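In what follows, a structure is listed as structure tokens, so that the remarks can point back to it.
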Amino acid sequence: MISSYKYNPKLYFLSTFVVTYILWFTGAYLSFSSTYSGIYMLIMLPGLMAPFIISTILIAKSKNNELKKDFINRLFNLKLINLKTIPVVFLLMPAVILLSILLSIPFGGSISQFQFSGGFSFSTDFVPVLFLLLLAATFEELGWRGYAFDSLQSRYSLFKASILFGIFWSLWHFPLIFVNNSYQYEIFNQSIWYGLNFFLSILPMGIIITWMCLKNRKSIILAIIFHFLINLNQELLAITQDTKIIETGVLFLVAAAIILYDKKMFFEKLG
């Protein structure tokens, strides 16, 4: 974060939530309309871009050249990436998923979960799902890493900022449970517990992505790649929603291990 700039987390998150919620609740309504269901994604996509758009506006209007240069550098400078972390970037989520499947078997989970899913767990009428997963990772991390997280870290310790960010990131997805054919809509219709598990799983995920981003000198492109790989890995195997509950527990253990490993960094006092 830039010490010469005064971040405004309240303005950022309030603006992002208001814009996203208005667009996504509108899109949710249109997704069930026989007349407009084919174009509801035109409303949803700007909502997905809101974290990035608000971040860009605040940075552009800041009149702080150091802040602007820092954003551009973290977005395009590949030298920020620590090559030693690349194996973790690519292998962490597959390892978590495979371990979760193994742990599910004594509780009745099927070994067929090790098979490739052969498709995606949700559908859209407008944008290919794989492209949507990439868009989600890109626009979210451009906003979250471009301004949002730094704004929280300017006020709080890394640990508290990570917890707050995870809560905000989780709640940001809330309107999606009302969007026809969305992943969140599908799992909530299967079971409210599956839906709640989705929101809960975001909390440790926020800590993990934040830690990985910091270990790569806040590289935004690295955060985008890591986020996309997480999204993609969640769709590759035929993992059940029951196993995803176990997966959330594993993610919490991973997040806890990361915090203990870098305890000094997470609890370092400001100033």
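Keep in mind that glycine also has a Cβ here, set from the backbone N, Cα and C atoms.
Residues as originally present; substitutions not included.
Feature annotation from Swiss-Prot assigns active site, proton donor/acceptor to E140 (among others); the stated evidence is experimental evidence. DSSP classifies E140 (mutagenesis position) as helix under the three-state reduction. Residues near E140 (mutagenesis position) in space but far in sequence (CB under 8 A, at least 6 apart, same chain), listed by position: L48, P51, F52, H227.
In sequence order, Q184, F198, F199, I202 make up the list of same-chain residues 6 or more apart from H173 (mutagenesis position) whose Cβ falls under 8 Å from its Cβ. According to Swiss-Prot, the active site, proton donor/acceptor annotation covers H173 (among others), on the basis of experimental evidence.
Secondary structure from DSSP puts L45 (mutagenesis position) in a helix. L45 to W appears in Swiss-Prot as a published mutagenesis result, with the remark: Decreased enzymatic activity to about 25 percent relative to wild-type.
In Swiss-Prot, a published mutagenesis experiment is listed as E140 to A or Q, annotated Nearly loss of enzymatic activity.
Experimental mutagenesis is annotated in Swiss-Prot for H173 to A, with the remark: Strongly decreased enzymatic activity. Classification of H173 (mutagenesis position) by DSSP places it in coil, neither helical nor stranded.
Per Swiss-Prot, mutagenesis N231 to A is noted as: Nearly loss of enzymatic activity. A helical conformation is recorded for N231 (mutagenesis position) in the three-state DSSP classification. For N231 (mutagenesis position), the same-chain residues 6+ apart in sequence whose C-beta sits under 8 angstroms from its C-beta are L133, A136, A137.
In the structure as shown, the Cβ atom of L45 (mutagenesis position) sits within 10 Å of 16 other Cβ atoms.
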